[in-house]
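Some features that Swiss-Prot has for this protein:
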MUTAGEN   Arg10 to Ala  Impairs kinase activity
MUTAGEN   Leu33 to Asp  Impairs kinase activity
MUTAGEN   Lys40 to Met  Lack of autophosphorylation. Decreases affinity for FhaB
MUTAGEN   Asp76 to Ala  Impairs kinase activity
ACT_SITE  Asp138  active site, proton acceptor
MUTAGEN   Thr171 to Ala  Reduces activity and autophosphorylation. Decreases interaction with GarA
MUTAGEN   Thr173 to Ala  Reduces activity and autophosphorylation. Decreases interaction with GarA
MUTAGEN   Thr294 to Ala  Does not affect activity
MUTAGEN   Thr309 to Ala  Does not affect activity
DOMAIN    356-422  domain 'PASTA 1'
DOMAIN    491-557  domain 'PASTA 3'
DOMAIN    558-626  domain 'PASTA 4'
Amino acid sequence: MTTPSHLSDRYELGEILGFGGMSEVHLARDLRLHRDVAVKVLRADLARDPSFYLRFRREAQNAAALNHPAIVAVYDTGEAETPAGPLPYIVMEYVDGVTLRDIVHTEGPMTPKRAIEVIADACQALNFSHQNGIIHRDVKPANIMISATNAVKVMDFGIARAIADSGNSVTQTAAVIGTAQYLSPEQARGDSVDARSDVYSLGCVLYEVLTGEPPFTGDSPVSVAYQHVREDPIPPSARHEGLSADLDAVVLKALAKNPENRYQTAAEMRADLVRVHNGEPPEAPKVLTDAERTSLLSSAAGNLSGPRTDPLPRQDLDDTDRDRSIGSVGRWVAVVAVLAVLTVVVTIAINTFGGITRDVQVPDVRGQSSADAIATLQNRGFKIRTLQKPDSTIPPDHVIGTDPAANTSVSAGDEITVNVSTGPEQREIPDVSTLTYAEAVKKLTAAGFGRFKQANSPSTPELVGKVIGTNPPANQTSAITNVVIIIVGSGPATKDIPDVAGQTVDVAQKNLNVYGFTKFSQASVDSPRPAGEVTGTNPPAGTTVPVDSVIELQVSKGNQFVMPDLSGMFWVDAEPRLRALGWTGMLDKGADVDAGGSQHNRVVYQNPPAGTGVNRDGIITLRFGQ
């Protein structure tokens, strides 16, 4: 299935502006309102997948509910009917601009002032979204645009969820491999998320626009996700010169691992950004520099040593006291020695035999993306082995289950096999051409497919009621859960012949081409029309015929004139009039007719009748009154 060039007879699609994980965005023209728009269309290969179809519709619902100047507006939604089924689309405001990702990649880090202004506007957009019950869940530089007028626009609520539905992991609705650098720790663990998760992701974006790189990078999404959960970010000022400690404080508070330690709303984060922009200290705690940290530790160490005291005066001991003192010291030395030996023995035992193992319950990671599931299991101390399997119910790169199974108690450090879905089993579509629909269903069922839909399409007469193709096509692999559209021949397409009388042959043929007719013949006919002009067709205009029919164009010889009304005229007046029209033929004067005295010698009968075509060299019959 391909994307049509027009949607709902209103939107004319133009160039592709970009691609997403499940859609493509076109520049389009709204033919009704005469304005440019951006149209997001679900990828044709995903349109038949119910999970992607529902997710795309959820994006439309979420985005349409958000009317804010810093959020890309949604104008319309709909579904285009195609031979393969409905194709959903979203019509959005067209923003002529660039994304933060493109700006950082081409121009490098922003100035602190500009970065604060941009992210503060993004905070307003997200706060509005959160107040309306929608968490974005995929905040990243590629989803924030700067328009040609420097307006900030947050877009792509493709995996957004209502807050009431946020108990599900982000990865239960979309793979996050492409956005691992902006995941919150709770997203990386597969825990439930709330508005503070968007705050963390926006903190990652602020970090990147200030320094030119995200807070965490790695060789794989799993390693990046692990850092989000376990590692502290390097302060931005240590990555890029010219950044203040106050700006460090705002960024690092947004990037707090524990959501309770972050800004609780995007509005709080914006308020601190405004303070820093105005030269005021933020409410976020200041981050100590290395020098300040060293000075503080040195001061603390000095306080722990305590005030200096003078030594006690030495006292002389007698022999008994001296022996008692020596004996006491000896006993304490022995005790300390024994404890030291025990410590060494216990340490060796732990290192040698692994110490006391503890049982850990295997978490339930079914339905999570493989990256999130692996991070969750590794955080529990498990070793991981992955095994890929086809599955009709779990999306690709998401977890089918684990071995041992979820909620099983195992020893910490054990190996867990993570069964990762490759999606529904793929099989080859057999060729069912020329079969009946029932025969085609039987053959496709034997090949492992189980969902079918019939579509009719014009065909040659001999293929009426026979299969002329499938979608997906024969010999192409497809998921066994996909609907196979069986296209049955309905015979030649039919059209009504339009009226082309009065047109030249070339113009008439072009107009007939518009209706689908391509086969023509010509016949010269007597006609008063100018020579070469079409007088009609055979079959006549208005007749419904197959589009592959031969249409005969009847072309005027230009050899006739229209017979005038000669009634009541004397012959001496009638003849010049006929000659003036080009008549060169003979007069057939019939017997006079008794028509009363007033009609004496006047025309009382003519053949051909008035208004009909007469050959210029033809015979005209007239009768006169007596």
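In case you wondered, yes, glycine gets a Cβ from its N, Cα and C as well.
Features recorded in Swiss-Prot, as mapped to the structure shown.
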residue : record                       : DSSP (3 states)
Arg10   : mutagenesis position         : coil
Leu33   : mutagenesis position         : coil
Lys40   : mutagenesis position         : strand
Asp76   : mutagenesis position         : strand
Asp138  : active site, proton acceptor : coil
Given the mutagenesis positions Arg10, Lys40, Asp76, find the one whose Cα is closest in space to the Cα of Asp138 (active site, proton acceptor).
Lys40
Please compare the mutagenesis positions Arg10, Lys40 by how many other CB atoms fall within 10 Å of each one's CB, and tell me which has the fewest.
Arg10
Sequence gap of 6 or more, C-beta under 8 Å: which same-chain residues meet both conditions with respect to Asp76 (mutagenesis position)?
Ile90, Val91
CB contacts under 8 angstroms to Leu33 (mutagenesis position), restricted to the same chain and 6+ apart in sequence, sorted by sequence, are none
Determine the Cβ neighbour count for Asp138 (active site, proton acceptor): the number of other Cβ atoms within 10 Å of its Cβ.
24
At the Cα level, what's the spacing in Å between Lys40 (mutagenesis position) and Arg10 (mutagenesis position), rounded?
15
DSSP composition of the domain 'PASTA 1' (356-422), residue counts helix/strand/coil, works out to 10 helix, 27 strand, 30 coil
Determine how many residues of the domain 'PASTA 4' (558-626) DSSP places in helix, in strand and in coil.
13 helix, 24 strand, 32 coil
